[in-house]
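The feature [4Fe-4S] cluster 1 binding site is assigned by Swiss-Prot to Cys11, Cys14, Cys17, Cys58. If you look up Swiss-Prot, you'll see Cys21, Cys48, Cys51, Cys54 marked as [4Fe-4S] cluster 2 binding site. Sequence annotations record features per position, and here Swiss-Prot assigns domain '4Fe-4S ferredoxin-type 1' to 2-31. If you look up Swiss-Prot, you'll see 39-68 marked as domain '4Fe-4S ferredoxin-type 2'. In Swiss-Prot, a published mutagenesis experiment is listed as Cys14 to Ala, annotated No detectable PsaC, D or E. A mutagenesis experiment is reported in Swiss-Prot for this position, Cys14 to Asp or Ser, and the note states: Considerably decreases amount of functional PSI, grows mixotrophically only under very low light. Record note (Swiss-Prot), mutagenesis Cys14 to Asp: No detectable PsaC, D or E; when associated with D-51. The unchanged residue is displayed. According to Swiss-Prot, the mutagenesis experiment Cys51 to Asp or Ser carries the following note: Considerably decreases amount of functional PSI, grows mixotrophically only under very low light. Quoted from Swiss-Prot for the published mutagenesis Cys51 to Ala: No detectable PsaC, D or E. According to Swiss-Prot, the mutagenesis experiment Cys51 to Asp carries the following note: No detectable PsaC, D or E; when associated with D-14.
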Amino acid sequence: MSHSVKIYDTCIGCTQCVRACPLDVLEMVPWDGCKAAQIASSPRTEDCVGCKRCETACPTDFLSIRVYLGAETTRSMGLAY
């Protein structure tokens, strides 16, 4: 099952999440919106197993990256009973 990985604008380009991911789901891409001139991107979300190591590694208090597991995605969309 793939999971939704969202990168938010609080990314500081530190690469901690990329290094923490055991499946190389994340990568850094050029971006002019931060001092590091790069931001995390998730081009391979279908490979995400939902371990949330990227969230744990993120120094911006879990605000840069969110991994939504299948049940969480359903709840957040108001589809759960």
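Glycine is treated like the rest: Cβ placed from N, Cα and C.
Unsubstituted: the structure retains its original residues.
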Fewest Cβ neighbours within 10 Å, where candidates are the recorded positions Cys11, Cys14, Cys48, Cys54, Cys58: Cys14
Distance from Cys58 ([4Fe-4S] cluster 1 binding site) back to Cys14 (mutagenesis position), taken between C-alpha atoms, in Å: 8
Cα-nearest neighbour of Cys21 ([4Fe-4S] cluster 2 binding site) within the listed recorded positions, Cys11, Cys51, Cys58: Cys51
Nearest recorded site to Cys17 ([4Fe-4S] cluster 1 binding site) by CA-CA distance, among recorded positions Cys48, Cys51, Cys54: Cys54
Within the domain '4Fe-4S ferredoxin-type 2' (39-68), residues counted as helix, strand or coil by DSSP: 8 helix, 7 strand, 15 coil
Sparsest Cβ surroundings (other CB atoms within 10 Å) among the recorded positions Cys21, Cys51: Cys51
Whole-number Å value for how far Cys11 ([4Fe-4S] cluster 1 binding site) lies from Cys48 ([4Fe-4S] cluster 2 binding site) (Cα to Cα): 19
Where Cys17 ([4Fe-4S] cluster 1 binding site) falls in three-state DSSP terms: helix
Rounded distance in angstrom between the Cα atoms of Cys58 ([4Fe-4S] cluster 1 binding site) and Cys51 (mutagenesis position): 14
Between Cys51 (mutagenesis position) and Cys11 ([4Fe-4S] cluster 1 binding site), the C-alpha gap once rounded to whole angstrom: 19
